Each structure stands twice: as structure tokens, then as C-alpha cells.
Amino acid sequence: MKYKNLMARALYDNVPECAEELAFRKGDILTVIEQNTGGLEGWWLCSLHGRQGIVPGNRVKLLIGPMQETASSHEQPASGLMQQTFGQQKLYQVPNPQAAPRDTIYQVPPSYQNQGIYQVPTGHGTQEQEVYQVPPSVQRSIGGTSGPHVGKKVITPVRTGHGYVYEYPSRYQKDVYDIPPSHTTQGVYDIPPSSAKGPVFSVPVGEIKPQGVYDIPPTKGVYAIPPSACRDEAGLREKDYDFPPPMRQAGRPDLRPEGVYDIPPTCTKPAGKDLHVKYNCDIPGAAEPVARRHQSLSPNHPPPQLGQSVGSQNDAYDVPRGVQFLEPPAETSEKANPQERDGVYDVPLHNPPDAKGSRDLVDGINRLSFSSTGSTRSNMSTSSTSSKESSLSASPAQDKRLFLDPDTAIERLQRLQQALEMGVSSLMALVTTDWRCYGYMERHINEIRTAVDKVELFLKEYLHFVKGAVANAACLPELILHNKMKRELQRVEDSHQILSQTSHDLNECSWSLNILAINKPQNKCDDLDRFVMVAKTVPDDAKQLTTTINTNAEALFRPGPGSLHLKNGPESIMNSTEYPHGGSQGQLLHPGDHKAQAHNKALPPGLSKEQAPDCSSSDGSERSWMDDYDYVHLQGKEEFERQQKELLEKENIMKQNKMQLEHHQLSQFQLLEQEITKPVENDISKWKPSQSLPTTNSGVSAQDRQLLCFYYDQCETHFISLLNAIDALFSCVSSAQPPRIFVAHSKFVILSAHKLVFIGDTLTRQVTAQDIRNKVMNSSNQLCEQLKTIVMATKMAALHYPSTTALQEMVHQVTDLSRNAQLFKRSLLEMATF
């Protein structure tokens, strides 16, 4: 399966960590060449400003959906396309099994390598035009006048004298497709190697069929994925992603490799009371208090064997040992020691109020563990009667704070805003001119009700997240941002209050058709009209508030203490919690809620007596939980300073180059403006011929000859200005300048060429010879049509930037304009001298 080139927008800035990774800024538009390239899950091969490299897929967002294409007979291997074009190697296409061939026998052309592997039936012709199928773009680039369009880079012609010609690269085999070489020695992709000197398909000679039937290559051929790729797939993932190793107790062998998912292993099958104990302890987020759940534990519950389940369960869960566990009730205190509570999943114990250091440490761990838990469950858990830290909670503003890194917060906010806009759009799609009539309401009453409920739900989720961001702003030293966000939030809250009230009133009347259907126009608005009018204003207010939060995300959002910032963190956090209707809420953390608020996975069993940490010692807790996160690479100070120095030096070099480029562009702009402002002279009385033109015995009158010579000189001057403008435009395209730059240069090209059109129109009105008038008019009209084409091509190149196809089309049209302008100038000279 392959994908066509897609466009993707960068959601965040990306600083490359290796030579193959691509650097980009937030908002850049990248061309996605391949997803999950080279078997690297989550890494995409992209192109930006003429450079290619791999980028993390969770840092970009596709602008359009993926379009799959199957390997048809019209598709050719990328590495062999230009070789086939220039006759250096002949590759054969496998017919598409979905293409309904004329008969059941595949027709294969003879091999030009004379290997004799494929035997072709003698009765079938092998005409070359039937064998090779060259894409239309390549045919035009070779035989047409538009010039080559090779690879994914924009090719600009080179100016030679008063014209432009395309220069073909010297070696197409290496420079056609700008794709990094494969790191594997075997063919993983469904593309024959371009440098193969032998037969295309590696089929053993012993399997040749003399019947002339196409022999499908075995699984060991080029098209098969080598076993090493499948075998090393897990190894590749572990090298590319920083997955934590499973936690194992010292001295315990790795009895069985448990799965990656957070599901307790099924090696032990409890029955009876054991099963009851398991379900009472394994279900996180149960509504009953913790003390009540402990009462259901059987005091005679035997602990699992040390070598059977505990070791495997410890392998399945990677949770710090520093997290303390709840003690059982007083009646089961004889079983409260850690060694007899192995296998019982429990909720972490509160830290005593006087142990401040240990409490802060466990709070940090809890924030890390709870960062993906739903906020609805968090709000419900605030009434837990077993929490002793509720009296120690901070101010209300701090209770609602969002402890997220900026990238995760921005992505989550964008999803909420998009869901809100989609909900309002679906409601507006149902509102028509006669949508309140009885017939329409009878058909669409359920759809309207669903759309109203979705708008209210999405707005509620959006407000839930935004309030947390406003709470973060309240903790900043400067309150200017907080006051601004509070004003913008107030508008959205007012709208939400109106929508909630009107929705409640609509539910009170049970959405009765007799009440909602209106056959006559009336001046009074009912609840449904009021809901629609207010819902229209919500996306604009939400967009303004979202823009404010995105702009100040670095100041508003910071990870909480103890949280980890991984490169693929945003994707993993966003996918950890799902909400109805596609919404996702931000996690609001309450310092006193971490007891009743359970994990999405069961907690590990208590540690054995030899390995159980001292719950009364905060120092031991600090030491133990740090050991469990030793897989996190902490960058040293020297390495960090060295990288920062390199980045600063690179940034300074880029700034200097940018300043030099901007200075050159500014001077070029000024020169072009001076040339453009020069008008076309119409006063022939002040004109003196620059050179003596040869006279002939043709029927051209002296007055027409003088006019042709006069405007030929004018055309020569403005033609040079046109070439200078084209040079500036091609320079912008070659340096990958944005649309605002090359569009401005294209205007100079159009204005310069328009002066030539003006000269042609003036000559058409002033010359007396009919044949000369017709020739000048035809040439002038051709230039005018070419200008219209350039305007459209420039517009498409700007709209589809950075599409190389659109840019290349603009370059082709401008090149054609230079040729037509040169022909127009030459025709004036010919008509004046012959």
C-alpha cells in the first residue's frame, strides 16, 4: 500500500536530534512523501524547502485525508523511472490483478538482459508503446517545450543571452529522487533496485515454466519482506522510541514475557472468594469508598506463589516502588504486613501531613500517573470521605490548574475547538429558510435535537479546559493576561449559560412538534431560535480565546512536578482518555483527590518483605522511585550547553544569510521598481534611430517603417526589463521564498510584459498596412493570453504552496512568456527590415 504525496501542517517547532531528522517551525507546510517510512512506526518522510528528512508524525497534521493507490500498470518504480525514460534500463510492469485482462495469460515482453528467465508466447506482439507506460508529466517534460520537471524540486531555466533554457542534470540515476538511501541491504519495499544489472525479478532458474505463462516470484523475491525485517521490527521500535523496560525484582528470573498492555496477567485464575477479591481490588475508579472495598477482602486469602504470578505481574507494571500502599482495616491488621498482601491491588496510601518532603514527592508521582484520567471522574471523586488532605488543599485557582506541557495543551485545545466548530456547523446545516415549518420539523426533529445536545456538550468540555488555562494565568506575576482571558472567557460562559437554559426549556417541553413547528412568520423568538442565534456567535468567541491561549502557551502551561516530557508525549497523552462525541477534556488536578481517583490500570501488588520500602521514611521513598525511572535520559549540563551553543551559532549564520538575502532582494526590488515606472514613449518626433536599418524593396511605406523601428527600440528596452523581472522571480523560486515574495516579483513580470502588449496595440492602431496590422495584432493577443495564464498559474502556486507541481507550472508559463516576448520583438524587426 502506498500513499500519494500529502500536505501537512507543523503543529509545533521541531529541533532535529539526528542528521536524518527534518527541522521545521510551527505553521510550516510540509509535503508528506511516506508515512511510517522504513518500518519506523510514527516517523514520516517529509519534504520542506527542498530538503527531505524524517519527522515525528505526532508533530504534524495532515491537511487532507490519505488517498490510497494500488500498484497499477500505470505505476512505475521511482528509482527506475528516469532510467526507463532515457533507455538505460528497461523495467517491466506487473499487470494489476484488478484490471480485468483480456485473457488469463500475462503478456511479458522479452528481457533486454538476455537472461532467458521469462518465456513469452510467440503469438503476441511486444510493441514498445504497449509495454512501457510513461506518465504524462514525464512525456511532457521530455518532448514538450515546457522543460523538465524532474523529482520534487522546482527546476528553473538558466538565462542564456535573451532566452532561457533548461539544463539537464548530468546523472539522473542519483539525483532524480531526493530520498535518503535505504539502511537495509535487502529490498523491503515493492520497488526493484535501480542499480540492478541482472534480471528484475529474482526467480530461480529451476522454476522456469516453458508454457510462456508469467511466473509469479516466490516469497523470497524482491517483493517479499525479508524475515529480518519482521524479526527486527520490535528491535527497531525499541531503538527509535524510549520505552521503559519492565520492572523486575532483584533476584527473580524472567519467568514469562508478559504483554505490553496494562492488563493483569491471566496466569492465575482465582475462584470463589479469590475472584471476588480480584474484582474488588482491580477495578479502578470504583464509586464506593476505599474502606468499604477493603472490608470485602477475605482475611484467609492466600498470597500467590512467589515464582508464579508476582514476578510476572511485576513485569507487567512499571510503577515506582516509592508509592506507598493503604493499610487494610483494623480487623485485618494481622495481615497488614507487606509480605502477606502480595497480589492484592490497592490504592496508594495518603502521606502524613507532617512528612512534607514525602508528600510533595508522591504528589509529583500522582500527577504523572493521573495526567490522562478523565476530569469528570476527578470532579466526582472530590467527595471522598477517606481523604485527609482535603484540608490541605490550596486556593480554588490552584485547584483548577492544568499541569500540561505547552505542546500537549495546544493540541488538546485545538481538538476541543474543532469539535465545537463541527457541532455548531452541523446545527447550522439544518437551519434553512423554512426549517420551522411542520413538515421539515417532523422529518428532522431528531437530528436538530442531537445537534443541540452536541453543541452544549462540546461547549461544556471546551469551557472545562479553558477555565484551567485561566487558572494558570492567575498564577503568573503579571495579571494583564489573566484579565484579558477572563474577559474573553466571560463571553463564552454567558453564551453557555443561555444555551444551557434554552436547552433545558426545550427538554421541558419534550421537543413537542406542536410547540416548535411554526407555519406563520412571527416576531417573537422562542427557545429554539434563541439557541441557534447564540450558537452562531460561539465559534468566533471561542476562536479568539483559543488564539490568546495558543499565543501565550509557553507562559501558561508548564508540566507539573515529577512529570516527564517525552518527544512523543502529546500523542500518548491525548490518546489515553476518550470522551463521548470525540471530545477530550483537560485534566484538572486536585491535590486531595489522588486517593479516590484511581488509575486506568490496576496497580502492582505489594512488595515482598525484603524489598518493601520503609513507609515511614521519606528518604527511602525518594531513593526508590528515582531508581524506577533510570531509563529516562537526563541531559548533562555540558552537553546541554554545547547543544545550545551550536544552535545559537547555526541561528546566527542563518540570520546573517537571511539578512544578506533580504538586502539583495531589497536592492533588486528597488531596481525593478525604477524600470517598471519608466513609461512607453509615444513622441516619435524626438526619436533618433540608434542604428541604420537596411532598406528593402518591400511594399512597407516609410511611415510604417519608421513606426516599426521606433517601437522596436521601445520594445528592446522593455524586453530587457522583462528579463530582469523574470530573473528575480526565478531566483525567489530557487531559494524557496514564500508566496508573498514570489507573487510580488510576478507582478513585475506581468507589468513589464504588459508594456509590450501596449506597444502592440499602439502599432495596430497607427500602421496603415493591413498585413502588418494583422501580424502585430496576433502577436499582441498571444502575449495577452499568455499573461492571463501566468496570473492563474501564480495564483495556484500561491494557494497550493509548497506544491512543487504548481510552482513548476508557474515557471513553465513564465518561460513561455519570455519566448513569446522574444518572438514579438523579432517580428517587429523583421517587418521593419524586410
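Keep in mind that glycine also has a Cβ here, set from the backbone N, Cα and C atoms.
Model, not experiment: these values are computed from the prediction.
Break the domain 'SH3' (3-65) down by DSSP state and the numbers are 6 helix, 30 strand, 27 coil. If you look up Swiss-Prot, you'll see 3-65 marked as domain 'SH3', on the strength of sequence analysis.
Mutagenesis annotation in Swiss-Prot: Phe758 to Asp, described as No effect on interaction with BCAR3; the structure shown retains the original residue. Annotation for Phe758 (mutagenesis position): same-chain Cβ neighbours under 8 Å, separated by at least 6 residues, are Val680.
Annotation for Ser780 (mutagenesis position): spatial neighbours Leu756, Val757, Ile759, Gly760, Asp761, Thr764, Phe824, criterion Cβ-Cβ under 8 Å with sequence separation of six or more. Among the mutagenesis entries in Swiss-Prot is Ser780 to Glu, noted as: Abolishes interaction with PLK1.
For Thr804 to Glu, Swiss-Prot lists a mutagenesis experiment annotated as follows: No effect on interaction with PLK1. Here the Cβ of Thr804 (mutagenesis position) has 21 other Cβ atoms within 10 Å, regardless of which shown protein chain they belong to.
Recorded in Swiss-Prot as a mutagenesis result, Thr804 to Ala carries the remark: Reduces interaction with PLK1. Reduces protein phosphorylation by CSNK1D; when associated with A-780.
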For the domain 'SH3' (3-65), the averaged pLDDT of the predicted model is 85
